[in-house]
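> One structure, as structure tokens, below. Some questions next.
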Amino acid sequence: MDSVFSNVARAPEDPILGVTVAYNNDPSPVKINLGVGAYRTEEGKPLVLDVVRKAEQQLVNDPSRVKEYIPIVGISDFNKLSAKLILGADSPAITESRVTTVQCLSGTGSLRVGAEFLKTHYHQSVIYIPKPTWGNHPKVFNLAGLSVEYFRYYDPATRGLDFKGLLEDLGAAPSGAIVLLHACAHNPTGVDPTSEQWEQIRQLMRSKSLLPFFDSAYQGFASGSLDTDAQSVRTFVADGGECLIAQSYAKNMGLYGERVGALSIVCKSADVASKVESQVKLVVRPMYSSPPIHGASIVATILKSSDMYNNWTIELKEMADRIKSMRQQLFEAIQARGTPGDWSHIIKQIGMFTFTGLNKEQVEFMTKEFHIYMTSDGRISMAGLSSKTVPHLADAMHAAVTRLG
């Protein structure tokens, strides 16, 4: 007898996660995985931060800890500390109780909860997202019932920001449209606006009543400074206007598999923020009821303790500095080989990813001939590189450019 699901078509492999599947199936000893967005040590190993291990040990040793359900909005301390981390301790939004923060399932979950709330309670159902953006963004917003449009962001000719196109497209967006903004370390391009450009974006968006929805996946991971990487968000919050912010602790605390994140919604008044929170609860309750305890407890433990917080900032800067060092080493290795073209974008871009400018054919060539795995758009994770593997990557890029043009 046929299955009632026999007509279900096989879904395509996720383009990013599929890179790792292909990498795992390759027996080559020289293979490199530059596809996945997770930090690796110089030895190519996953890293658990020392401060995270200490926090976990502290939690394990606490006999008063139980495994009861937590509130729909999550752990109160975690929410307060997360808002403080992204907005700044002295933010008027916090002191005036104009922000509601809800613990969610990492960045993706925070985006989805925010999108579901907006679909029901906001007068516009169109969201503008940068072209290109993280591959999951359009799916998250479409499945929440929002209509996705794109605004120009990256200029392949300069391998930098298409600022003119960005302003034109947002200027042409309907009044009140939602706009997704990467708070820092734009994924996949590594290209961020300058602080002056952010101010122009803010002025334009406020003049058209466009609603900012920030995705902050890399705070502290881009520049090495938590405050510097939050400046774009704080610029918008400082004007008293409203916005949404999705936070993730996957990258900056290395808590990838713990799924720890937060959604903050900054409102015009404490009364509105309270009503908004009551409705966000109605989004969460039928979706996953309440969030998990462990990861958020780790984050709250670290953010509450001045010693642990300081240790975290040191480890975070070490990760950011290693990525910057990989950029420099790769740039110098390409220069040394005399590879045609201007490769300065490798050291100008910021954060975990570099948008190399390599095309699909060149990427396929590098995978086949050199066992280097990356997404077909030419994005490479700098965190997956080491001093030992940079020469092999530079050789592959040189061969791809010189042989295929």
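The backbone N, Cα and C atoms fix where each Cβ goes, glycine too.
Just the original residues are modelled here, none of the noted substitutions.
Annotations for this protein, taken from Swiss-Prot, read as follows:
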- G37, W134, N187, R379: L-aspartate binding site (BINDING)
- G254 to R: In aat2-1; loss of activity (MUTAGEN)
- R259 to H: In asp2-14; loss of pyridoxal phosphate binding and loss of activity (MUTAGEN)
- P292 to L: In asp2-11; loss of pyridoxal phosphate binding and loss of activity (MUTAGEN)
- S306 to N: In aat2-5; loss of activity (MUTAGEN)
> For the recorded positions listed here (R259, R379), tell me which residue's CB has the most neighbouring CB atoms inside 10 Å.
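Sorting the candidates by Cβ neighbours within 10 Å, the top entry is R379.
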> By CA-CA distance, flag whichever of G37, W134, N187, R379 among the binding-site residues is nearest to R259 (mutagenesis position).
G37
> G37 (L-aspartate binding site): which of the mutagenesis positions G254, P292, S306 is the nearest Cα neighbour?
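Given the candidates G254, P292, S306, the nearest one is G254.
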> List the residues in the vicinity of the L-aspartate site, defined as same-chain residues other than G37, W134, N187, R379 with C-beta within 8 angstroms of the site's C-beta centre.
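Once G37, W134, N187, R379 are set aside, the remaining close residues are I16, G135, P188, M352, F353, S381.
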> Can you tell me which of the recorded positions W134, G254, S306, R379 is spatially closest to P292 (mutagenesis position)? Compare CA atoms only.
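Looking at Cα distances from P292 (mutagenesis position), the smallest one goes to G254.
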> If you measure every Cα to Cα pair among G37, W134, N187, R379, the residues listed for L-aspartate, what is the largest value in Å?
11
> Around the C-beta of P292 (mutagenesis position), how many further C-beta atoms are within 10 angstroms, looking at every protein chain?
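Around the Cβ of P292 (mutagenesis position), 16 other Cβ atoms lie within 10 Å.
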> Tell me the Cβ contacts of W134 (L-aspartate binding site) under 8 Å, same chain only and six or more apart in sequence, or just say none.
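Listed in sequence order, they are N187, P188, D215.
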